[in-house]
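Colleague: Got a structure for you, questions after.
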Amino acid sequence: MDRKVAREFRHKVDFLIENDAEKDYLYDVLRMYHQTMDVAVLVGDLKLVINEPSRLPLFDAIRPLIPLKHQVEYDQLTPRRSRKLKEVRLDRLHPEGLGLSVRGGLEFGCGLFISHLIKGGQADSVGLQVGDEIVRINGYSISSCTHEEVINLIRTKKTVSIKVRHIGLIPVKSSPDEPLTWQYVDQFVSESGGVRGSLGSPGNRENKEKKVFISLVGSRGLGCSISSGPIQKPGIFISHVKPGSLSAEVGLEIGDQIVEVNGVDFSNLDHKEAVNVLKSSRSLTISIVAAAGRELFMTDRERLAEARQRELQRQELLMQKRLAMESNKILQEQQEMERQRRKEIAQKAAEENERYRKEMEQIVEEEEKFKKQWEEDWGSKEQLLLPKTITAEVHPVPLRKPKYDQGVEPELEPADDLDGGTEEQGEQDFRKYEEGFDPYSMFTPEQIMGKDVRLLRIKKEGSLDLALEGGVDSPIGKVVVSAVYERGAAERHGGIVKGDEIMAINGKIVTDYTLAEAEAALQKAWNQGGDWIDLVVAVCPPKEYDDELTFF
């Protein structure tokens, strides 16, 4: 690096950055760039320290440190500040308004900046950009105006004259108490929620403008020739580039227009003055507009080839347009078919839901009727529950010949009979359940709470003949078996008895069901297809023998 360039760079860094830590960070970033040669990472890192408008000149100061092969890419990634003010006129009475939003003002300690543009609106159409600083409105400087004063100034005339310069940064400060910070426009989310780019609309001149730095120290020259444009297209243009020269290495091409060199505007310079400026320094910062005068240096053959190429491109675009229209038509047809299909599915689903609702209402109604009848006939159902035990109590085996010590003998004979009853009861208590069932695969430890949870598979033959009671909203707090009727499928299975808790029906957990919901679910599961019904029950714990004794 040229010592003079390095000295000027350090002087500018010391002038613009006061914080020593930020200075060290800047130098570290530059050292890492020269190791990795990743321009995009460099610019992203630089934006963390070049984070306010006053520091933007550092991007130009760093430009001489960038190799020639990266000059154009570096220029495209860094914010492009305006060289001069731009003036536009907007109609305040336009039906869609001015088409822009602004933020900032004296009370925020900064100027007024455009923060949002309505796409296709007035401001967008005249070339204003997000990140433009408004300098004058209707001829008045607004540097000492508050936000409200600026708004009032805009309302004074029907036609609003606005002068702006592009900065590429947006002030961020929600209230006067918060510190002022800045965001680059390519990182700023506007009020509409979209991220706006720091460059202007596609196709404008600034998109083709680029800035390069060339040091002539130790070289024979730029390696290019310049020419003045004709009357209808004035300006200074590159007419020849020597292969392998500095100009070729930095990316200059025939037809590029030179618009500025070292801060000197080339718009109105003649050929001799332009040559003198280019030869006046060994370090040149050149701003050009790519291919602005390319047609001035084309041969007839090149013009013919370009016209032919343009026609081919036009035909290709027409073909793409036709294909797009056909694809769009097909897409619309597919979308319409999909819409109709979804409509039919929704209609069928609604019909199915209505049918299911009516079925459920009918089931609940039948269950309520059945429950009422069952409650009226409760006593007889209790007799059906334990018929064998009752028989043992009502019809004991006749006693043998009475004896004086019949206090012992009468008890022995019925005891034999009761033993038989006990054997039968023991057969009823034998539970048939599915081996290998893991209750923790269906229920939480809190739901199980040490219960003996079993999976029963009952064959659907005849009626289930199983009655329930309780429910989540009852004092019991759960759904339990209140009766198992004789000759029903539940009784034939032998794995469920009165007092067992019903925890799941055909894989559906019912621990939080009301009685009506549980009965409806049980009825539906029984009436559905299939030969079996799966019930998960928590076995009723056995009662203590003392609970069954009555003392007189």
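Note: Cβ is positioned from N, Cα and C throughout, glycine not excepted.
Below are the features listed in Swiss-Prot for this protein:
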type: DOMAIN; residues: 87-169; note: domain 'PDZ 1'
type: MUTAGEN; residues: Arg103 to His; note: Strongly reduced affinity for USH1G
type: DOMAIN; residues: 211-293; note: domain 'PDZ 2'
type: DOMAIN; residues: 452-537; note: domain 'PDZ 3'
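Looking at the shown structure, can you explain where the listed features end up?
Modeller: This prediction places the mean pLDDT of the domain 'PDZ 1' (87-169) at 89.
DSSP assigns Arg103 (mutagenesis position) to a strand segment in the three-state reduction. Residues near Arg103 (mutagenesis position) in space but far in sequence (CB under 8 A, at least 6 apart, same chain), listed by position: Leu112, Phe113, Ser115, His147, Ile170, Pro171.
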